[in-house]
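Some features that Swiss-Prot has for this protein:
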- Gly250, Pro251, Pro252, Gly253, Thr254, Gly255, Lys256, Ser257: ATP binding site (BINDING)
- Lys256 to Ala or Arg: Impaired ATPase activity (MUTAGEN)
Amino acid sequence: MVKMGEVWTNTGSALASLVFIYTIFERFFPYRLREHFEPLAQSLIGFIYPYIQITFHEYSGERFKRSDVYDAIQSYLSKDSSSRAKKLTANTIKGNKSIILSMDDHEEITDEFQGVKVWWQSKKHQSESRAISFYPKADESRFYMLKFHRRDREVITKKYLNHVISEGKTIEVKNRERKLYSNNPSQNWSGYKQTKWSHVTFEHPATFDTLAMEYKKKEEIKNDLIKFSNSKDYYKKIGKAWKRGYLLFGPPGTGKSTMIAAMANLLEYDVYDLELTTVKDNTELRRLLIETSGKSIIVIEDIDCSLDLTGQRKQKKDEEEDEDETSPIEKQMKKDQGENKGSKVTLSGLLNFIDGLWSACGGERIIVFTTNFIDKLDPALIRKGRMDKHIEMSYCGFEAFKVLANNYLDAKEEDDNELFDEIKRLLEVEEIKMTPADVGENLLKKSEVETKEICLKRLIEALKEEKEEAKRRIEDEEKKKKEEEEIKRKKREEKKIKKEEKEEKEENETTMKD
């Protein structure tokens, strides 16, 4: 009787011989000849190894964006990883209230679907390059490998993969936490496949109910946002990218950032806070846009201060002139220390970011610009079609005050009629200008013993002080204006006297010659 050990030994020797013969065959036989033997060789290999493998890369080809299929598979496998895998990776979600376990690198688990057994492997490929790299992660690539028997090909390709993607996306929605993103400086990207955005959990409590603004204006903005979020088919019908632009303008402290948070909470969108000064050029700006997801608000705060779009040519020219006078060592030091310090994003690049071809990548995005000085912005940047809705965030009016009083003190007009009437007179009749931020600070209780009456009276005193301060500012401005006019008058007189002296001198010289 043949022993089992001898059987495995003979089988192993046969397989090794086949592999050796196949290698010689591929290397030395002409391609035309191999074409005739290829089907036979594949049949033989299939008989010995009847399994099929499908690879799902994290990044495919030259795409900048991470594969949605890869993400869906990762979410799907996390469902069973905790009970089947031996090596796990833990991630927190929803404010660290729960933990998601997923397969670690080089781990394998099994799955079953309609009686069909499959194997999933999580793999990471490390480049074998021996070159020293300051950014080793740039040479890594991750992928999932699915293995199944060839007899189950139809079930896997037509049913199982669709099941995995569908279930994975459902799990993604269930575990989704809204995030606040910030773009990383480009020198830290370490290759285009690295993280361009860092994020934290978005937990801002602002809502339209707590926003200090007139009720009618708030409802108008809310209706506009809700209409946009439900208009995918409409935007497709009219041939426009599914996006909308909002320009928030007004003095500091009028609630522009709070408005953005309220918008995100209303629509349950992520927020991308884009810092333009860290973006090197238009190409990097496009890459950042590609990495944003749908259902998101892309914010550029203080757009008038983010980039000097009008003065870049002069700055570049000055730098080129200075470069000739710089030694090679100094040039390299400047390059290492501040290569990305000066952004080369242009106005045309920013406009293309808003409504060019690249703005159509993805969908359901809101782009928000904020500024304290709308007059400083290029008209091309804020025209309708780019910034579709202009929202002025003004000083606190009486309607906005009532919202703040209710938020901070649970105070209502009918309960504190006299104090409310005085505040109404100061805000509407006296037209005293105070930002919602300053009003809120005066309404905030500073200790447990303070009552709402004390806080309301403190606000009244602050409004009266603001009135006096406004008068002083006007007087100072008038005084300064008069002083400037006096200086100009004296300069004109001095100029006139010098001119007369010059003419008199020339006249005397002419007389002496005669």
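Note that Cβ sites are derived from N, Cα and C of the backbone, with glycine treated the same way.
Original residues fill every noted site, and no substitution is shown.
Taking the binding-site residues Pro251, Gly255 in turn, the residue surrounded by the fewest other Cβ atoms inside 10 Å of its Cβ turns out to be Pro251.
Under 8 Å, Cβ to Cβ, and six or more positions away along its own chain, Lys256 (mutagenesis position) finds Leu248, Phe249, Gly250, Glu301, Thr370, Met393. Cβ neighbours within 10 Å of Gly253 (ATP binding site), excluding its own Cβ and spanning all shown chains: 18. Each of the binding-site residues Gly250, Pro252 was ranked by the number of other C-beta atoms within 10 Å, and first place falls to Gly250.
Summarising the environment of Thr254 (ATP binding site), the number of other Cβ atoms within 10 Å of its Cβ, over all protein chains shown, is 24. Sequence-distant neighbours of Ser257 (ATP binding site): residues of the same chain at least 6 apart with a C-beta under 8 Å from its C-beta are Glu301, Thr370. Listed in chain order, the extra residues whose Cβ falls within 8 Å of the Cβ center of the ATP site residues Gly250, Pro251, Pro252, Gly253, Thr254, Gly255, Lys256, Ser257 are Asn372, Met393, Thr435, Pro436, Ala437.
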